[in-house]
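J.: Have a look at this one before I ask anything.
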Amino acid sequence: MIKLRLTKDAKVGCCFLIFGLLNNLLYVIILSAALDLVGANVSKGVVLLSNIVPSLACKLSASILHVHKFKFAKRIGFCVFMSILGMQWIAWSSSVPSKMLGVSLAAISSSFGEISFLHLSSRYHSVSLPCWSSGTGLAGLFGASSYLVMTTWFNFSVRSTLIISSFLPLFLLIMYFFVLPESESTSPSINNNYTPIESIDLRAGHVSFNFVNSLKQTFIFMQPYLLSHMFPQFLVYFSEYTINIGVAPTLLFPPEKAGFSSFRDFYPTYQTVYQIGVFLSRSSISFFTVPYLRTLAITQFIILLFTILQSALYLTSSYHFVLFLIFVEGLIGGTVYVNVYHSLQTTESSQRELAISTVGSSDSSGIFLASLVSLFLEPSLCHFQADRGRDWCALT
């Protein structure tokens with residue numbers, strides 16, 4: 001009996017590790033490819049904005065539309081289809097607007113998949129969430145480093161890299177249908193105090209009433225989580241994505257100081273180091289939990305302010321110190337993410353999946369605001385540098 005239990009836990013852990021890896025992998029590759037997708041003259045915030053708008057829409061609507069009541073097989077199949085379609089669209093597009101449409105398609109898959117797999121994790125043994133989190137961290141590490149290796153070391157074209165990557169989500173279907181054991185719980189978690197949309201009447205008055213009622217109930221349900229869960233996650237994601245998209249492309253040094261051949265190599269290197277931090281911290285939940293989420297969120301914001309000053313004023317000529325800050329940024333981001341969702345596992349089972357959907361919108365909201373800020377922050381920093389004799393941004 002013990003042997004069977006361990007075997008099942010191992011299968012569940014392996015599946016959720018792969019789920020986290022493959023669901024987030026294309027998202028990371030797209031962000032790592034941001035500079036190559038839009039060029040040096042367009043803010044990388046355009047890529048993030050194209051990614052996060054559909055993602056935010058998915059997460060905001062998840063609790064309102066009761067996504068947790070749909071069958072997982074259909075949800076996962078939809079995610080795989082949208083991933084392949086989005087990456088192929090990006091790869092074969094020539095104009096920036098067309099590429100951004102592909103980014104949006106892939107973003108729908110990633111965000112819908114995250115909510116779905118977090119829902120699925122709540123139906124399994126406690127090993128599922130740590131393995132999911134480790135997988136998402138591994139996706140960051142593997143996605144950023146593989147893009148760096150394929151395009152910088154092996155000189156693969158951006159198109160070839162994207163085409164090869166686009167078919168990886170097919171393994172999600174294999175793991176779900178052929179490897180993942182049956183869950184202990186088979187029925188969707190529904191908050192007994194939450195009023196669902198019981199039916200959709202085609203008469204306009206009934207549709208409006210039901211939607212508004214569901215929206216109100218969602219806001220009521222959200223209130224206990226605002227300060228404890230949603231605020232730390234919002235601030236952390238706003239800070240780290242503003243750094244990654246709005247500031248990091250401008251954190252440049254003479255290439256020879258870092259052992260690089262060109263200024264272009266800095267950005268994917270920052271992304272890789274950041275993802276190492278994310279992977280380590282998201283994997284830490286198996287060993288310890290961190291309760292000081294608001295303190296970490298404020299620390300992340302302080303790092304954002306320092307990197308902005310570094311970009312503008314060149315406070316230090318130490319490339320390795322800045323690289324260390326990027327690593328710490330990844331550690332904080334991953335720590336807050338995994339501890340927020342881990343704490344939701346103690347929520348009453350009838351409310352757990354709805355709580356996950358509700359809290360899940362906070363990270364996307366932070367990323368959305370970061371993308372708007374980055375649209376003007378990155379070019380502003382580049383112009384500020386150029387006015388003071390550092391025109392390195394133009395050389396990326």
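From the backbone N, Cα and C atoms, a Cβ is placed for every residue, glycine too.
Not measured: the values here are computed from a predicted model.
Record note (Swiss-Prot), mutagenesis Gly137 to Ala: Retarded location in the endoplasmic reticulum; enlarged vacuoles. The unchanged residue is displayed. Under mutagenesis, Swiss-Prot gives Glu240 to Lys with this note: Normal trafficking to vacuolar membrane but slower than wild-type; enlarged vacuoles. Record note (Swiss-Prot) on the mutagenesis of Val278 to Phe: Normal trafficking to vacuolar membrane but slower than wild-type; enlarged vacuoles.
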J.: How big is the Cα-to-Cα gap, in Å, between Gly137 (mutagenesis position) and Val278 (mutagenesis position)?
T.: 5
J.: Enumerate same-chain residues with a sequence separation of six or more from Glu240 (mutagenesis position) and a Cβ-Cβ distance below 8 A; give 'none' if the list is empty.
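T.: Expected: Tyr274, Gln300, Leu304, Glu329, Gly330, Ile332, Gly333, Ala370.
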J.: Does anything in the same chain, at least 6 positions from Val278 (mutagenesis position), have a Cβ under 8 Å from its Cβ, and if so what?
T.: Thr136, Gly137, Gly140, Leu141, Gly330, Leu331, Gly333, Gly334
J.: At a 10 Å cut-off from the C-beta of Gly137 (mutagenesis position), count the other C-beta atoms across all protein chains.
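T.: The Cβ of Gly137 (mutagenesis position) has 28 Cβ neighbours within 10 Å.
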